[in-house]
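Structure, as structure tokens:
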Amino acid sequence: MGSAFERVVRRVVQELDHGGEFIPVTSLQSSTGFQPYCLVVRKPSSSWFWKPRYKCVNLSIKDILEPDAAEPDVQRGRSFHFYDAMDGQIQGSVELAAPGQAKIAGGAAVSDSSSTSMNVYSLSVDPNTWQTLLHERHLRQPEHKVLQQLRSRGDNVYVVTEVLQTQKEVEVTRTHKREGSGRFSLPGATCLQGEGQGHLSQKKTVTIPSGSTLAFRVAQLVIDSDLDVLLFPDKKQRTFQPPATGHKRSTSEGAWPQLPSGLSMMRCLHNFLTDGVPAEGAFTEDFQGLRAEVETISKELELLDRELCQLLLEGLEGVLRDQLALRALEEALEQGQSLGPVEPLDGPAGAVLECLVLSSGMLVPELAIPVVYLLGALTMLSETQHKLLAEALESQTLLGPLELVGSLLEQSAPWQERSTMSLPPGLLGNSWGEGAPAWVLLDECGLELGEDTPHVCWEPQAQGRMCALYASLALLSGLSQEPH
């Protein structure tokens with residue numbers, strides 16, 4: 001079963017935000033961090049096919065302004081009662097018999113049920129508050145250390161302006177049951193008969209605390225000589241203005257060009273993907289476009305010698321099993337472009353990083369860009385999916401899931417519409433059902449799955465994770481292949 005918290009968030013946002021202005025919170029752990037006036041950074045996406053992520057920086061707007069004072073009060077909107085229930089059952093039976101011969105009969109039933117009842121309300125900052133706030137206060141000097149770091153990396157910074165929160169503690173329960181029975185008889189001199197039955201029940205309960213944020217809206221900060229707040233963010237506007245043009249810095253052979261701060265690793269990746277083609281027309285927004293994007297990235301990996309590939313794979317397998325190592329590696333690569341040489345890391349993250357840098361500590365673009373893309377895809381996936389990818393990498397069974405995910409992405413077009421697809425037996429391998437690796441990989445993406453008659457119910461919200469899963473499988477599989 002997929003994340004119960006994410007399912008609740010998805011249902012609430014569908015009902016209360018038809019304009020698509022709210023950003024869903026993706027984990028219960030981070031749900032308390034998104035509060036009005038809190039500052040967040042927008043982590044650029046490594047692909048056109050999944051959305052950027054927002055990350056709290058543990059600062060409030062008051063931390064970067066002076067004179068020091070509490071934030072103005074927020075407005076509380078009216079409460080909405082949300083109730084969502086699902087109860088479904090599929091059952092069937094079969095009997096095979098011939099006169100005077102063996103008889104075999106069996107039956108099975110599968111049921112799913114869940115229910116959620118909660119009150120949700122909004123907290124928002126009055127738009128007029130920003131004008132008053134910026135008139136009465138100004139940027140703190142010297143600039144806050146965290147802002148200095150974000151400036152050096154060229155990150156865009158936003159402030160949370162509105163949130164949807166739970167009014168009381170909510171318990172979400174989802175149950176999945178399977179039952180089966182069978183009997184047989186073998187006539188003859190000695191009649192042999194037998195029967196059996198069994199059941200399996202899974203129950204997942206998640207408690208969402210009172211005041212948990214389910215979704216939020218943001219405004220963009222623009223920091224120059226003073227602070228401005230853009231209530232309608234402009235994709236072309238940067239929080240920190242780049243240095244004056246004409247500034248040149250030296251480069252070293254095989255290393256990243258030392259570009260002015262503000263040209264982040266992710267922007268270098270996008271430049272690499274487009275290769276002179278306008279961003280809007282780089283790739284079509286369908287499976288063919290996704291496959292073309294992944295192939296563009298993987299071309300660099302095909303040139304690596306087997307020894308380096310093996311070292312990289314061993315490090316990546318370790319990173320997939322260690323969430324802290326994954327975050328440390330992502331952070332190091334993000335800083336590597338704008339801050340110069342990267343600091344060495346320990347453990348599996350360090351093993352991967354050693355494959356991507358020169359002795360000077362500078363990143364090698366031909367190696368770093370594909371890994372940055374891969375990490376961007378991996379961060380879209382859950383910890384459970386990471387562990388399954390590590391196991392598939394170890395057992396060299398990546399191709400089966402890759403073909404299955406690719407087939408589903410191709411069949412489900414257009415991705416913006418719900419649909420139901422049958423699964424060809426040839427793509428399912430030896431097992432399909434609750435707990436099977438392929439089942440769990442898809443279930444964690446937010447898809448509804450059918451077992452007895454294998455099928456998938458496509459949900460538009462699953463697009464980002466499914467595309468990221470395909471990219472992860474394709475790149476890991478490509479690294480694992482022997483050179484042609």
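The count begins at 1 with the first shown residue.
Here the Cβ of each residue, glycine as well, is placed from N, Cα and C on the backbone.
Nothing has been swapped: the model has the original residues at all the noted spots.
Record note (Swiss-Prot), mutagenesis Glu15 to Lys: No spontaneous pyroptosis-inducing activity; when associated with D-192. The unchanged residue is displayed. Taken residue by residue with DSSP, Glu15 (mutagenesis position) is part of a helix. Non-local neighbourhood of Glu15 (mutagenesis position): Phe80, Phe82, each in the same chain, at least six residues away, with C-beta under 8 Å from its C-beta.
Under DSSP, Arg174 (mutagenesis position) is assigned to a strand (E or B) in the three-state scheme. Counting every protein chain shown, the Cβ of Arg174 (mutagenesis position) has 20 other Cβ atoms within 10 Å. Record note (Swiss-Prot) on the mutagenesis of Arg174 to Glu: Reduced ability to form a pore.
Mutagenesis annotation in Swiss-Prot: Leu192 to Asp, described as Decreased induction of pyroptosis and defects in liposome-binding. No spontaneous pyroptosis-inducing activity; when associated with K-15; the structure shown retains the original residue.
For Lys204 to Glu, Swiss-Prot lists a mutagenesis experiment annotated as follows: Reduced ability to form a pore.
Among the mutagenesis experiments that Swiss-Prot reports, Asp234 to Lys is described with the note: Does not affect ability to induce pyroptosis. DSSP assigns Asp234 (mutagenesis position) to coil in the three-state reduction, placing it in neither a helix nor a strand. The Cβ of Asp234 (mutagenesis position) lies under 8 Å from the Cβ of Gln220, each of these being in the same chain and 6 or more residues away along the sequence.
Taking all protein chains in view, 6 other C-beta atoms sit within 10 angstroms of the C-beta of Lys235 (mutagenesis position). Quoting Swiss-Prot on the mutagenesis of Lys235 to Asp: Does not affect ability to induce pyroptosis.
Less than 8 angstroms from the CB of Thr239 (mutagenesis position) sit Leu150, Asp155, Asn156, Val157, Gln220, Leu221, Val222, Ile223, each of them six or more residues away in the same chain. In Swiss-Prot, a published mutagenesis experiment is listed as Thr239 to Asp, annotated Abolished ability to induce pyroptosis.
In the structure as shown, the Cβ atom of Phe240 (mutagenesis position) sits within 10 Å of 20 other Cβ atoms. Quoting Swiss-Prot on the mutagenesis of Phe240 to Asp: Abolished ability to induce pyroptosis.
Listed in Swiss-Prot is the mutagenesis experiment Phe283 to Tyr, annotated as follows: No effect.
In Swiss-Prot, a mutagenesis experiment is listed as Phe283 to Ala or Arg, annotated with the note Constitutively active mutant; promotes activation of pyroptosis.
There are 14 other CB atoms within 10 A of the CB of Lys204 (mutagenesis position), with all protein chains counted.
Recorded residues Lys204 (mutagenesis position) and Lys235 (mutagenesis position) have their alpha carbons 40 Å apart, per Cα-Cα distance. The separation of Phe240 (mutagenesis position) from Arg174 (mutagenesis position), Cα to Cα, is 45 Å. Reduced to three states, the DSSP call for Thr239 (mutagenesis position) is coil.
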